[in-house]
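Here the structure is laid out as structure tokens; the discussion comes afterwards.
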Amino acid sequence: MKAPIPHLILLYATFTQSLKVVTKRGSADGCTDWSVDIKKYQVLVGEPVRIKCALFYGYIRTNYSLAQSAGLSLMWYKSSGPGDFEEPIAFDGSRMSKEEDSIWFRPTLLQDSGLYACVIRNSTYCMKVSISLTVGENDTGLCYNSKMKYFEKAELSKSKEISCRDIEDFLLPTREPEILWYKECRTKAWRPSIVFKRDTLLIKEVKEDDIGNYTCELKYGGFVVRRTTELTVTAPLTDKPPKLLYPMESKLTVQETQLGGSANLTCRAFFGYSGDVSPLIYWMKGEKFIEDLDENRVWESDIRILKEHLGEQEVSISLIVDSVEEGDLGNYSCYVENGNGRRHASVLLHKRELMYTVELAGGLGAILLLLICSVTIYKCYKIEIMLFYRNHFGAEELDGDNKDYDAYLSYTKVDPDQWNQETGEEERFALEILPDMLEKHYGYKLFIPDRDLIPTGNIEDVARCVDQSKRLIIVMTPNYVVRRGWSIFELETRLRNMLVTGEIKVILIECSELRGIMNYQEVEALKHTIKLLTVIKWHGPKCNKLNSKFWKRLQYEMPFKRIEPITHEQALDVSEQGPFGELQTVSAISMAAATSTALATAHPDLRSTFHNTYHSQMRQKHYYRSYEYDVPPTGTLPLTSIGNQHTYCNIPMTLINGQRPQTKSNREPNPDEAHTNSAILPLLPRETSISSVIW
């Protein structure tokens, strides 16, 4: 049965006058297009959803039944986006179906995302609107999609109700829904102050740890519907104006600056929670805002949030004055305000007077600090600094140019087979490492008595050798102290005077802890006797390293001279002089005369016997190399055989002077005692002719 004509006219009039006033995108083909509706559908893949035609829910004051009675038909189209081609939807009646003014998806698929346009029209009238549908997947490891959440805020200590949103289409009027709640996708033992009512979760007293994501889960048929709401907890809404932290309201703050320099005035304030209202903080000079000043040199920085907690903020803003002039001086005020009031505080920008006293004190303080630093550096690195200066700018030591040696080395000689575990390192250092480093590495010329002194030389010869040296090095090993190796310097008057008057500089090397050793008190007395004395500690094998403090200190105390270090090839000549360098030679004529005299007095049978016996014994006892010389059968040594050689023998000085020893004619020569008679000893190498172990 058709409706009466007056009734249809009234329906059309009501329909056309009840249109929602919104911005229309335009009209095409006589159809009014309301573009995309503000309501957007967002659903997880696999969940059901109902899309309603928005024309019946806000654009016109009618429903689907009245429109259909008025002869209007409803059609659905789908497009990928605004302006794209729209194609009619073919409903299959199962997964996607048209039911009155809606489309049902049971369930949704990813390809269902897009714009769905509903159009109502007849032959004379047309209107359409598009509805957006987004189908997404859960985030990895979560039960929700972070882009499809609802957002709620709650104030601390107040109550908050969280609803399970947009589930009206899945509720039955005759049945209570069964809804499960999760926090961060996990079941939770809810505290008693949290209550569940139908489709809501009620928190009676909000706490800070209530912040998080709440997910409600509802079963609809064979499907699951989930909605997630993120709850943010804030401080209670403030009813007070902001609080100025700096400058303070109660007093005027003075900030000094120099003309021509830059000035920075910083204002800090605390803002309570005021909802979504941003903090308002700014500077003024007098009654003018900073941006209203004519000077471009004066400007405000951006507002910076220093701290934020539960919506409460501590913020700051700076006023910068570039190249301060007289006109920039004056009073500046910082204002802060919110809906509850306004506060301000002032800063007086003042010209700084030059304070010459302070500047002078600062300059003197800087000089004093520099002086202290320089003295400290010099104290710590004095030796390194002096060595650097000597090596690059120093001149050779002129005092003592007429002396032949850089140093006289005094030590106690102990055979290696007598070294023990406690003193072995000290003896090796004194006999091998010390002379080898000084001569071969640093290039010094040493007088080593064991090497350079005529074996039977007397104490006057030692004094002359010390006098020809620029330094006296005494190596204080435990054996040296026990044997009182310094006695020679006390017995000879000339040597003692040299030490007391400071004619020679003494370097005393202590190789170990000497306290408690016999004769140690005499060592201390000796130190007080020597006028020019330097004591250097040798602390064991770690001091043997070339870059150690020990070698730097010793090089500093030695005379400075520009000498190329002696190489191993330079230290040895054709006569194989030994490990410590050039040897002193004895006059060839005197040695020949002495040898002839000595051998002439010896029994012929003892010559070869003693020669072999003495050499074999001394080779076993001494650690230096030994050298053999063949004695001519005539008992005299040709002059050419000892020329250009360093030949040594254990011959008394009386024989070198041409004297002949007195012997008893009635005494038979004893071969076993032949080695004790120095008058008949043959020519021996210098290693086996040492008559003393202390030099």
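Cβ atoms are placed via backbone N, Cα and C, with glycine included.
Original residues fill every noted site, and no substitution is shown.
Pulled from Swiss-Prot:
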- 25-134: domain 'Ig-like C2-type 1' (DOMAIN)
- W34 to A: Abolishes Interaction with PTPRD. Abolishes synaptogenesis (MUTAGEN)
- D37 to A: Decreases affinity for PTPRD. Significantly decreases synaptogenesis (MUTAGEN)
- 242-350: domain 'Ig-like C2-type 3' (DOMAIN)
- D292 to A: Decreases affinity for PTPRD. Significantly decreases synaptogenesis (MUTAGEN)
- 403-558: domain 'TIR' (DOMAIN)
- E490: active site (ACT_SITE)
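Cα separation, D37 (mutagenesis position) to D292 (mutagenesis position), rounded: 44 Å. The Cβ of D292 has fewer other Cβ atoms within 10 Å than any other of the recorded positions D37, D292, E490.
Over all protein chains present, the Cβ of W34 (mutagenesis position) has 21 other Cβ atoms lying within 10 Å. DSSP assigns D37 (mutagenesis position) to a strand segment in the three-state reduction.
Rounded to a whole number, the distance between the Cα atoms of W34 (mutagenesis position) and D292 (mutagenesis position) is 45 Å.
Here the Cα atom of W34 (mutagenesis position) is found 124 Å from that of E490 (active site).
Restricting the average to the domain 'TIR' (403-558) gives a pLDDT of 82. Applying DSSP to the domain 'Ig-like C2-type 1' (25-134) sorts its residues as follows: 12 helix, 55 strand, 43 coil. Taken residue by residue with DSSP, E490 (active site) is part of a helix. Broken down with DSSP, the domain 'Ig-like C2-type 3' (242-350) shows 6 helix, 64 strand, 39 coil.
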